[in-house]
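Feature annotations, courtesy of Swiss-Prot:
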- V8 to C: In V8C/K69C; loss of ability to form stable pores after addition of a new disulfide bond; when associated with C-69 (MUTAGEN)
- F16 to A, G or P: Loss of pore formation ability in cholesterol-rich membranes, but no change in pore formation on membranes with low cholesterol content (MUTAGEN)
- R31, R79, G168: N-(acyl)-sphingosylphosphocholine 1 binding site (BINDING)
- R53, S54, G85, Y108, Y113: N-(acyl)-sphingosylphosphocholine 2 binding site (BINDING)
- V60 to E: V60E/W149A; decrease in hemolytic activity, suggesting that this mutant forms functional but structurally weak pores; when associated with A-149 (MUTAGEN)
- K69 to C: In V8C/K69C; loss of ability to form stable pores after addition of a new disulfide bond; when associated with C-8 (MUTAGEN)
- W112 to R: In W112R/W116F; loss of ability to bind membranes; when associated with F-116 (MUTAGEN)
- S114, R144: N-(acyl)-sphingosylphosphocholine 5 binding site (BINDING)
- W116 to F: In W112R/W116F; loss of ability to bind membranes; when associated with R-112 (MUTAGEN)
- W116, Y137: N-(acyl)-sphingosylphosphocholine 3 binding site (BINDING)
- W149 to A: In V60E/W149A; decrease in hemolytic activity, suggesting that this mutant forms functional but structurally weak pores; when associated with E-60 (MUTAGEN)
Amino acid sequence: SADVAGAVIDGAGLGFDVLKTVLEALGNVKRKIAVGIDNESGKTWTAMNTYFRSGTSDIVLPHKVAHGKALLYNGQKNRGPVATGVVGVIAYSMSDGNTLAVLFSVPYDYNWYSNWWNVRVYKGQKRADQRMYEELYYHRSPFRGDNGWHSRGLGYGLKSRGFMNSSGHAILEIHVTKA
């Protein structure tokens with residue numbers, strides 16, 4: 001099946017079943033995430049980078065994501081007996097010259113933290129880094145991973161709709177569409 005992290009699939013095929021398949025491929029890991037981002041923006045996206053605040057991925061970001069396609073990606077806590085989650089930001093350059101950034105946060109300790117996610121368009125090309133992480137996590141009204149759908153205008157003629165569950169085995173599904 002092509003429903004593996006690092007693949008690009010038809011956007012219409014993105015859903016919970018696909019993301020569960022991506023998640024299960026990570027095996028028995030306490031904190032992990034499957035990410036699916038559907039490109040209905042009318043633009044082509046080119047991978048820039050992933051910045052991990054904690055955790056890692058063995059997957060290379062899909063390089064090109066055409067309009068009508070969706071990228072699949074995953075992340076997991078660092079291997080070994082370390083008390084970390086998987087927290088990071090994905091950055092894609094869009095064919096209009098701007099950057100699509102997606103934050104995901106799956107904490108280790110649910111007594112203190114919750115799942116969070118965010119999506120934003122930055123003017124110009126910006127690689128994901130610590131500053132972008134801090135802005136998306138602390139200052140740009142992130143959404144809680146609360147098992148519900150959330151929508152937001154992104155500017156630049158775009159809007160987003162996304163869902164994240166509250167589990168340590170997290171799924172994050174985002175659709176970026178024309179406004």
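Cβ atoms here come from the backbone N, Cα and C positions, even for glycine.
Those same-chain residues not listed among R53, S54, G85, Y108, Y113 yet with C-beta within 8 angstroms of the centroid of the N-(acyl)-sphingosylphosphocholine 2 site C-beta atoms are R31, G55, K77, T84, V86, V87, S105, V106, P107, D109.
Remark: R31 (N-(acyl)-sphingosylphosphocholine 1 binding site) has G55, Q76, K77, T84, G85, V86, V106, P107, Y108, G168 as non-local neighbours, by Cβ distance under 8 Å and separation of at least 6 in sequence. In this entry, N-(acyl)-sphingosylphosphocholine 2 is bound by R53, S54, G85, Y108, Y113, whose most widely separated C-alpha atoms sit 15 angstrom apart. The recorded positions under consideration are Y113, W116. Their Cβ neighbour counts within 10 Å are lowest for Y113. By neighbour count, meaning other C-beta atoms within 10 Å, the densest spot among the recorded positions R53, K69, R144 is K69. The N-(acyl)-sphingosylphosphocholine 1-binding residues named in the record, R31, R79, G168, extend over a maximum Cα to Cα distance of 15 Å.
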